[in-house]
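Structure first, then comments.
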Amino acid sequence: RSCCPCYWGGCPWGQNCYPEGCSGPKV
């Protein structure tokens, strides 16, 4: 699965890879 944009909390087609937002690390 792809990552959602960092400024989104989540999206139907991907996972939230930026739980701390755009300023946080990608997980």
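Every residue, even glycine, has its Cβ placed from backbone N, Cα and C.
In three-state terms derived from DSSP, ARG1 (mutagenesis position) belongs to neither a helical nor a strand segment and is classed as coil. In this view, ARG1 (mutagenesis position) is surrounded by 7 other Cβ atoms within 10 Å of its Cβ, with every protein chain counted. Here the residue is the original one, while Swiss-Prot reports the published mutagenesis ARG1 to Ala with the comment Low decrease in binding affinity to cockroach neuronal membranes and in toxicity to blowfly larvae.
Quoted from Swiss-Prot, the note attached to the mutagenesis of SER2 to Ala states: No change in binding affinity to cockroach neuronal membranes and in toxicity to blowfly larvae. Around SER2 (mutagenesis position), a 10 Å sphere centred on its CB holds 8 further CB atoms from the protein chains shown.
Counted within 10 Å of its Cβ, the other Cβ atoms near PRO5 (mutagenesis position) come to 12, all protein chains included. Listed in Swiss-Prot as a mutagenesis experiment, PRO5 to Ala is described as follows: Low decrease in binding affinity to cockroach neuronal membranes and in toxicity to blowfly larvae.
Take the CB of TYR7 (mutagenesis position) and look out to 10 A: across all protein chains shown you find 8 other CB atoms. Where Swiss-Prot documents TYR7 to Ala as a mutagenesis experiment, the accompanying text is: Loss of binding affinity to cockroach neuronal membranes and of toxicity to blowfly larvae.
One mutagenesis experiment named in Swiss-Prot is TRP8 to Ala, and its note says Loss of binding affinity to cockroach neuronal membranes and of toxicity to blowfly larvae. According to DSSP, TRP8 (mutagenesis position) sits in a coil region rather than a helix or strand.
Counting only residues at least six positions away in the same chain, no Cβ atom sits under 8 Å from the Cβ of PRO12 (mutagenesis position). Mutagenesis annotation in Swiss-Prot: PRO12 to Ala, described as Loss of binding affinity to cockroach neuronal membranes and of toxicity to blowfly larvae; the structure shown retains the original residue.
GLN15 (mutagenesis position) falls within a strand when secondary structure is assigned with DSSP. Looking at Swiss-Prot, you'll find the mutagenesis GLN15 to Ala noted as follows: No change in binding affinity to cockroach neuronal membranes and in toxicity to blowfly larvae.
Under its mutagenesis entries, Swiss-Prot includes ASN16 to Ala with the note: No change in binding affinity to cockroach neuronal membranes and in toxicity to blowfly larvae.
For PRO19 (mutagenesis position), applying a Cβ distance below 8 Å and a minimum sequence separation of six or more within one chain yields VAL27. Swiss-Prot documents PRO19 to Ala as a published mutagenesis change and attaches the note Low decrease in binding affinity to cockroach neuronal membranes and in toxicity to blowfly larvae.
Here Swiss-Prot notes a mutagenesis experiment, GLU20 to Ala, with the remark: Low increase in binding affinity to cockroach neuronal membranes and in toxicity to blowfly larvae. In the three-state DSSP scheme, GLU20 (mutagenesis position) is classed as coil. Just so you know, the Cβ of GLU20 (mutagenesis position) picks up 10 other Cβ atoms within 10 Å once every protein chain is counted.
Around the Cβ of SER23 (mutagenesis position), 7 further Cβ atoms fall within 10 Å across all displayed protein chains. In Swiss-Prot, the entry for mutagenesis SER23 to Ala states: Low increase in binding affinity to cockroach neuronal membranes and in toxicity to blowfly larvae. The structure shown retains the original residue.
Neighbour count (other Cβ atoms within 10 Å of the Cβ, all protein chains): 8 for PRO25 (mutagenesis position). Classification of PRO25 (mutagenesis position) by DSSP places it in coil, neither helical nor stranded. What Swiss-Prot says about the mutagenesis result for PRO25 to Ala is this: Low increase in binding affinity to cockroach neuronal membranes and in toxicity to blowfly larvae.
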Among TYR7, GLN15, ASN16, GLU20, which are recorded as mutagenesis positions, the nearest neighbour of ARG1 (mutagenesis position) by Cα: GLN15
C-alpha spacing of PRO5 (mutagenesis position) relative to SER23 (mutagenesis position), in angstrom: 12
Rounded Cα-Cα span from TYR7 (mutagenesis position) to GLU20 (mutagenesis position), Å: 10
Sequence-distant neighbours of TRP8 (mutagenesis position) in its chain (C-beta under 8 A, six or more apart): ASN16
